[in-house]
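Annotation comment: Swiss-Prot describes 31-112 as domain 'Collagen-like'. Per Swiss-Prot, domain 'C1q' is recorded for 115-245, and the stated evidence type is sequence analysis. For the mutagenesis experiment Lys86 to Ala, the note given by Swiss-Prot reads: In LysC58; impaired ability to associate with C1R and C1S. A mutagenesis experiment is reported in Swiss-Prot for this position, His129 to Ala, and the note states: Has no effect on binding to IgM. Lys198 to Glu appears in Swiss-Prot as a published mutagenesis result, with the remark: Decreases binding to IgM.
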Amino acid sequence: MDVGPSSLPHLGLKLLLLLLLLPLRGQANTGCYGIPGMPGLPGAPGKDGYDGLPGPKGEPGIPAIPGIRGPKGQKGEPGLPGHPGKNGPMGPPGMPGVPGPMGIPGEPGEEGRYKQKFQSVFTVTRQTHQPPAPNSLIRFNAVLTNPQGDYDTSTGKFTCKVPGLYYFVYHASHTANLCVLLYRSGVKVVTFCGHTSKTNQVNSGGVLLRLQVGEEVWLAVNDYYDMVGIQGSDSVFSGFLLFPD
C-alpha cells in the first residue's frame, strides 16, 4: 500500500482511535489494563479567549536612580520676539543738548514796580539867621521834598532804608570862613572849606556813598562855622538813591 505525505495525518488519527478502543475491549473480557498508547500529535491552537477583568492596581515602583546629566545640546534657533516688558526705572539725566534757535519776541510784560519799591530822595534847607554852633551837627529845618521820610529834621540825619549807591550834595551860603564835614555813621568822609571875608559866597560839595540799611549820613561844621540861610542866600542839603543793591 502506497502512503503519500498528504495521508499521514488521517492515518495517525485512525491509529489513535484504534488504540483507545483496544483497552476497553480487553478490560471487558479480562479486567486488565492495556498498555498506554503513544501520545497523540499536538492539536491546532485554539481561538483567543475574551479579555479578562482588569486586575487590581499594583504597588508603586521603586524610584529610579537619577541618571547622569547629558552634555549640553547645540544652540537652538532664535525664538519669536517676546511681548514688551514693563517700563524700567528712569535713567540718569542725559547731556545738555545743543541750544535751539532764538524764539520770536514775546508780548510786553506788565509794568514793574521798581520805581515804587526802590526810591529815596530828599532836599532840605536851613532857614535861619543864626549859624550852627562850632564843631556841631548842622540841622536843616525846612523840607522841600522828603517823600520817604528818610531825612529827619529833628536830628539833622539821613537814615538809609534801601541799600545801594547814593549821591549827597550841599550848597552853603556864608559871609566868613566855613568848613563843611560829611559824616557816615560817625566817621568823617570828606571836608569842604571856603574862605571869605565879609562877602557872600557859596561853598559846595558832593560825594557818592554805598550805604547799607540803617547807616546814617549828616553834615557838620568845625571851627569855621559861618553858614547862613536867608532869602537870597540859601543853604541846601540833598541826597538821592542812584542804584539799589
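Cβ atoms here come from the backbone N, Cα and C positions, even for glycine.
Original residues throughout; no substitutions modelled.
The residues of the domain 'Collagen-like' (31-112), classed with DSSP into helix (H, G, I), strand (E, B) and coil, number 0 helix, 0 strand, 82 coil. With DSSP states grouped into helix (H, G, I), strand (E, B) and coil, the domain 'C1q' (115-245) comes out at 3 helix, 76 strand, 52 coil. Its Cβ placed at the centre, Lys198 (mutagenesis position) has 6 other Cβ atoms within 10 Å. For His129 (mutagenesis position), the same-chain residues 6+ apart in sequence whose C-beta sits under 8 angstroms from its C-beta are Val228, Gly229, Ile230. Take the CB of Lys86 (mutagenesis position) and look out to 10 A: across all protein chains shown you find 4 other CB atoms.
In the predicted model, the domain 'C1q' (115-245) shows an average pLDDT of 93. Cα of Lys86 (mutagenesis position) to Cα of Lys198 (mutagenesis position): a distance of 99 Å.
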